[in-house]
Amino acid sequence: MMIHGFQSSHRDFCFGPWKLTASKTHIMKSADVEKLADELHMPSLPEMMFGDNVLRIQHGSGFGIEFNATDALRCVNNYQGMLKVACAEEWQESRTEGEHSKEVIKPYDWTYTTDYKGTLLGESLKLKVVPTTDHIDTEKLKAREQIKFFEEVLLFEDELHDHGVSSLSVKIRVMPSSFFLLLRFFLRIDGVLIRMNDTRLYHEADKTYMLREYTSRESKISSLMHVPPSLFTEPNEISQYLPIKEAVCEKLIFPERIDPNPADSQKSTQVE
């Protein structure tokens, strides 16, 4: 679980034609949470919902990508009821008490699992998403480079009635000639499973595209008996033990025509 600092902050950083923005503030007020839950057709939202937190990468011409909690929750699949109920029943069996069955078996994804990969920005100009076989060069990322800018933003977190954690956070680091972003959804249901959905975004200053890699990993706790339980709460450590269930590599290609006179950009609603 992340350590929460509730001091609001807003930071901007310029990387060539790009403006990187990280905004962090308090959790949403209960009235706003209820309104959003109705809009998303969900009976409840994560107990710590940072609806105004955002990490944005925007070109001077208006196109770009951002990461926010509301759009992430739009990608929660509330219709895979059988899978969720099966998981809830297994969780129920792992508990010594019996009063939790009604609590966890609900007609929505109470784990808030999301395959959100970001929200594309721009109106007339937009990043074009195309499949690719190219991968992010992890060796380049291991090179010791000066970190010009770093920020981490928590989007939501829920402790699943003290029986685990469901969280979504995004962090970015900027080097002299590139930037790298990691959006991570992490789910741990005590005694049942661990799931991790990662979106990595990488851009080198001399390229006309970003590389985006999405991986979904998951394992039942019963398959992790060889792993020290202390690692179950450490996403960076446990990830190597979680089998990959899905992997998607994409290029986010810049528009061919870049507006020489960037106008005020409008945020779109295209969620990836």
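If you go along the chain as it appears here, the first residue is 1 and each next one adds 1.
Backbone N, Cα and C define each Cβ position, glycine as well.
According to Swiss-Prot, the mutagenesis experiment ASP71 to Leu carries the following note: Abolishes interaction with PPP2CA, PPP2CB and PPP4C. Quoted from Swiss-Prot, the note on the mutagenesis of TYR79 to His is: Diminishes interaction with PPP2CA. Listed in Swiss-Prot is the mutagenesis experiment ILE136 to Thr, annotated as follows: Abolishes interaction with PPP2CA, PPP2CB and PPP4C. Recorded in Swiss-Prot as a mutagenesis result, MET196 to Val carries the remark: Abolishes interaction with PPP2CA, PPP2CB and PPP4C.
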Checklist entry - Which number gives the other C-beta atoms within 10 angstroms of the C-beta of ILE136 (mutagenesis position), all protein chains shown included? => result 16
Item to check | ILE136 (mutagenesis position) to MET196 (mutagenesis position) - Cα separation in whole Å | outcome: 19
Checklist entry - Cα of ASP71 (mutagenesis position) to Cα of MET196 (mutagenesis position): how many Å, rounded? => result 18
